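J.: Pasting the relevant annotations from Swiss-Prot:
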BINDING   Y180, 185-187, Q202, Y210, Q213, Q216, 429-432, 499-500, N510, Y514, Y560, R563, 572-581  substrate binding site
BINDING   T238, E240, T268, N269, D392  Ca(2+) binding site
MUTAGEN   Y146 to A  Reduces enzyme activity by about 60%
MUTAGEN   Y162 to A  Reduces enzyme activity by about 75%
MUTAGEN   Y168 to A  Almost abolishes enzyme activity
MUTAGEN   Y210 to A  Reduces enzyme activity by about 30%
MUTAGEN   Y222 to A  Almost abolishes enzyme activity
MUTAGEN   E499 to Q  Loss of enzyme activity
MUTAGEN   Y500 to F  Mildly decreased enzyme activity
MUTAGEN   Y578 to F  Loss of enzyme activity
Amino acid sequence: MRCLAARVNYKTLIIICALFTLVTVLLWNKCSSDKAIQFPRRSSSGFRVDGFEKRAAASESNNYMNHVAKQQSEEAFPQEQQKAPPVVGGFNSNVGSKVLGLKYEEIDCLINDEHTIKGRREGNEVFLPFTWVEKYFDVYGKVVQYDGYDRFEFSHSYSKVYAQRAPYHPDGVFMSFEGYNVEVRDRVKCISGVEGVPLSTQWGPQGYFYPIQIAQYGLSHYSKNLTEKPPHIEVYETAEDRDKNKPNDWTVPKGCFMANVADKSRFTNVKQFIAPETSEGVSLQLGNTKDFIISFDLKFLTNGSVSVVLETTEKNQLFTIHYVSNAQLIAFKERDIYYGIGPRTSWSTVTRDLVTDLRKGVGLSNTKAVKPTKIMPKKVVRLIAKGKGFLDNITISTTAHMAAFFAASDWLVRNQDEKGGWPIMVTRKLGEGFKSLEPGWYSAMAQGQAISTLVRAYLLTKDHIFLNSALRATAPYKFLSEQHGVKAVFMNKHDWYEEYPTTPSSFVLNGFMYSLIGLYDLKETAGEKLGKEARSLYERGMESLKAMLPLYDTGSGTIYDLRHFMLGIAPNLARWDYHTTHINQLQLLSTIDESPVFKEFVKRWKSYLKGSRAKHN
């Protein structure tokens, strides 16, 4: 190079170097363009989603979520699913594979000699679109993002088995009911202002009181009370002398009256109010932005109302919920929601969940389901009272689980008929081949869950009105379905307690096990003498369950009932949420009965959730 530099002018040398660099760059670019662009391949469990599969998975994600949401029922707890984020970056298979150099090609896939779908071939591997796999094999999957990367998650089932915390006791948590939220179900029209319990629209838009739903409402709040921390409670009014140092937040317009007066029946002071219906009413500023369970003691002397003004997430608009002294169920007009709470001419406590009352009012419809709404309260602004009456103990709290539990317990006591049952006043058609159940039928599941509720109320209060009601509830267990009871006999040998006392018998599994749990609660609580009948019914039922469990095992899942045996039709396979309910129930029973059969079935049925199958011949 030094020899060349000595003989060549430096300007010529610069030109030669520049030409050499240009040639090098051109050759480099040409070589790079001839190479295929390779993308790093990420491993995934399950079926790969490439190209059009990704677009299909994204477009089907909403359908997937809607399908899972439909798995709700009064018997099985619906599982919440994480919604997959949308997937971007899909491309045409032919163009995409050429541009990006992917090693797959499109291939026709003939399905069962019936129809053809488009798949992907990569060497000896063939990939089918997951939208087809999902429907064909009844499996589930979604694309999720972790740290900015997409990952496809595949699952054989969508429902979850809850671990049994400890041996079951009649005064403890009821199964996994602390996870139930009965009042938010779209088939709950509202929480009745008069009764304080949910009104169901599951089988009719007119609404009716469904004992199973009411018992579940009580048991869920009882269980939440045991598993959640104590609520925060803000006291706004007690009418006592110690409140004199607090600022007077009551506004009393002209023509209205309010004063502290002594109530001899309560041995305390209360707030007396007089406010004509045509007036603005007397009002108490609240201003709570954290909690939305309001409670107050109330006694009306005339017709009246107590209204709560809410600031909402709906463009900060104000909505008012009116609790009125009439029997109207619920009404909604513009930004006013009305709940009838009855005359209330004697002292009673009104406890309302303002979130539920707001959303049920705004979502009010004439169909079976409440319309979905995103509206939420942001602030409890003030309380307004009209008419003539008395108020006391105005509070706002995080939760009021025991108020809900006792509302359900008291309803069960008040509405039990002379035969010991809770008649269901709506027609129920279980399926083709079964006679319709006309209004007034009993359900063993309702009897069992009601007993479990009443036993807990008795254990808390020692009030025998609850225990006596639970004892009377065993009567329908003793009578056959055609005798207006809930009993069926399988193969003239095994006693069974019917969730739906149909003709012919249906032998629904989960409802039967709930009826047994109720009998167990009662026999353990009532003692040797009073619990004798419950013990006998329980023992006969457990013998039947142990003998008949194999009839509900398909080798890959479970069966909801025995209609295939009774009617000679196709079996009614249990959805995954019912399957996990079966497992949860058996887990509970395995803690109170040492028979190994329950643990064996739990182990096998759990494996079905992961895709295991029984061996073939």
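From the backbone N, Cα and C atoms, a Cβ is placed for every residue, glycine too.
Note that the structure is predicted; figures quoted are calculated from it, not measured.
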J.: What same-chain residues, at least 6 away in sequence, bring their CB to under 8 Å of the CB of Y222 (mutagenesis position)?
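T.: Residues satisfying the criterion: F174, F177, H401, M402, F405, T453, R456.
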J.: Sort the recorded positions Y168, N269, D392 by C-alpha distance from A574 (substrate binding site) and give me just the closest.
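T.: Closest by Cα: Y168.
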J.: Just checking: which of T238, T268, D392, Y560 have a Cα that is within 10 Å of the Cα of Y578 (mutagenesis position), counting only these binding-site residues?
T.: Y560
J.: Return the member of Y162, Y210, N269, E499 nearest to Y560 (substrate binding site) in space, with distance defined Cα to Cα and candidates limited to these recorded positions.
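T.: Closest by Cα: E499.
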J.: Of Y180, E240, T268, N269, which binding-site residues come within 10 Å of Y210 (mutagenesis position), going by C-alpha to C-alpha distance?
T.: none
J.: Which of these recorded positions has the least crowded Cβ, counting other Cβ atoms within 10 Å: Y180, Y210, Y578?
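T.: Counting other Cβ atoms within 10 Å of each of the recorded positions Y180, Y210, Y578 gives the minimum at Y180.
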J.: Which of the three DSSP states, helix, strand or coil, fits Y162 (mutagenesis position)?
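T.: Going by the DSSP assignment, Y162 (mutagenesis position) belongs to neither helix nor strand, so it counts as coil.
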J.: Could you give the Cα-Cα distance between Y168 (mutagenesis position) and Y162 (mutagenesis position), in whole Å?
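T.: That separation, Cα to Cα, works out to 14 Å.
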J.: What Cα-Cα separation, expressed in whole Å, is found between T238 (Ca(2+) binding site) and Y500 (mutagenesis position)?
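T.: Their Cα atoms are separated by 49 Å.
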J.: Among the recorded positions listed here, E240, D392, E499, which has the most company in the form of other Cβ atoms within 10 Å of its Cβ?
T.: E499
